[in-house]
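Heads up: the structure comes next, in structure tokens.
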Amino acid sequence: MSQTETSHSGYIDFKKESQPSVFQCKKCFQIVGDSNAWVISHREYLSFTLSDAVENSVRVEDTFKRSDDGLCVYSELSCTRCNEVIGKVYNSTPIYLDDIRDMYTFSMDKLQAYQLGNKTVNPEGLTRYQVDLEMREDIIKLKSFCLSLYEKFELHDETLRSVKETISSLKKPKIEGKEGKKEKARTYSKRTRK
């Protein structure tokens with residue numbers, strides 16, 4: 001089965017998974033149920049129970065059998081495609097197994113789980129989740145790089161504006177007032193008299 005969370009009591013809680021799963025017969029791959037009908041898992045019995053199964057995929061046998069310890073009465077569940085026995089429907093159980101009575105209890109070793117939307121693999125063999133993480137890291141790196149480029153651009157732009165202002169102030173002729181012109185004229189006339 002795919003990754004699931006196990007509580008302290010030994011049960012697997014499939015409802016905590018983010019993506020739904022379908023359960024298939026290992027022998028012929030016929031779909032017999034999905035995690036939307038998940039009830040409980042018993043690790044000690046290597047089984048899990050669903051409240052419902054896919055119609056026409058599972059056959060409940062008409063004969064009743066008794067468990068080895070004599071505490072349970074059940075009917076076997078068979079795959080309709082390959083006739084493989086894949087689980088049981090408990091008709092009579094002790095109190096501690098009341099939660100699985102009259103439901104579909106499947107043997108973990110007879111079924112396989114396929115998690116929908118989670119096992120997409122690209123050519124490099126990475127899952128979609130791994131690709132998303134790598135893309136996120138790349139985006140963060142690019143964002144950081146772009147921000148540093150922007151800061152450098154701002155610094156260079158500010159320096160360039162300052163240089164342009166300095167150059168334009170040097171190129172402009174100084175506008176002199178009347179007194180400056182008179183002083184130049186006096187200096188010029190003194191030179192010419194000598």
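Our numbering is plain: 1 for the first residue shown, then up by one each step along the chain.
Using the three backbone atoms N, Cα and C, a Cβ is placed for every residue, glycine included.
Substitutions noted, but not modelled.
Source: prediction; values computed, not measured.
Here's what Swiss-Prot has on this protein:
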- C25, C28, C79, C82: Zn(2+) binding site (BINDING)
- 20-116: domain 'Mis18' (DOMAIN)
- V22 to E: Abolishes self-association (MUTAGEN)
- I31 to A: Abolishes self-association. Loss of function (MUTAGEN)
- Y90 to A: Loss of function (MUTAGEN)
- Y114 to A or E: Abolishes self-association. Loss of function (MUTAGEN)
Q. From the Cα of Y114 (mutagenesis position) across to the Cα of C82 (Zn(2+) binding site), what is the distance in angstrom?
A. 19
(Q) Taking only the residues in the domain 'Mis18' (20-116), give me the average pLDDT of this model. (A) 88
Q) Hey, what's the Cβ neighbour count for Y90 (mutagenesis position) at 10 Å? A) 21
Q. Would you say which of the binding-site residues C79, C82 has the most Cβ atoms within 10 Å of its own Cβ?
A. C79
Q. Could you tell me the C-alpha distance between C25 (Zn(2+) binding site) and I31 (mutagenesis position) in angstrom, no decimals?
A. 7
Q. What is the number of residues in the domain 'Mis18' (20-116) that are helix, strand and coil, as DSSP sees it?
A. 15 helix, 48 strand, 34 coil
Q.
For V22, C25, I31, listed as recorded positions, tell me which one has the smallest number of other Cβ atoms within 10 Å.
A. I31
Q: Any same-chain residues 6+ apart from C28 (Zn(2+) binding site) with CB under 8 Å of its CB? Would you list them in sequence order, or say none?
A: C79, R81, C82, E84
Q | In sequence order, the mutagenesis positions (I31, Y90, Y114) whose C-alpha falls within 10 A of V22 (mutagenesis position) | A | I31, Y114
Q. Within 8 Å of the Cβ centre of C25, C28, C79, C82, which other residues of the chain have their Cβ, at the recorded Zn(2+) site?
A. K26, K27, F29, Q30, T80, R81, N83, E84, I86
Q: Could you measure between I31 (mutagenesis position) and Y114 (mutagenesis position) for me? Cα positions, answer in whole angstrom.
A: 10
Q: Using C-alpha atoms only, work out the spacing between Y90 (mutagenesis position) and Y114 (mutagenesis position) and round it to an integer in Å.
A: 25
**Q.** In the chain carrying Y114 (mutagenesis position), residues 6 or more apart in sequence that have Cβ under 8 angstroms from it
**A.** S21, V22, F23, Q24
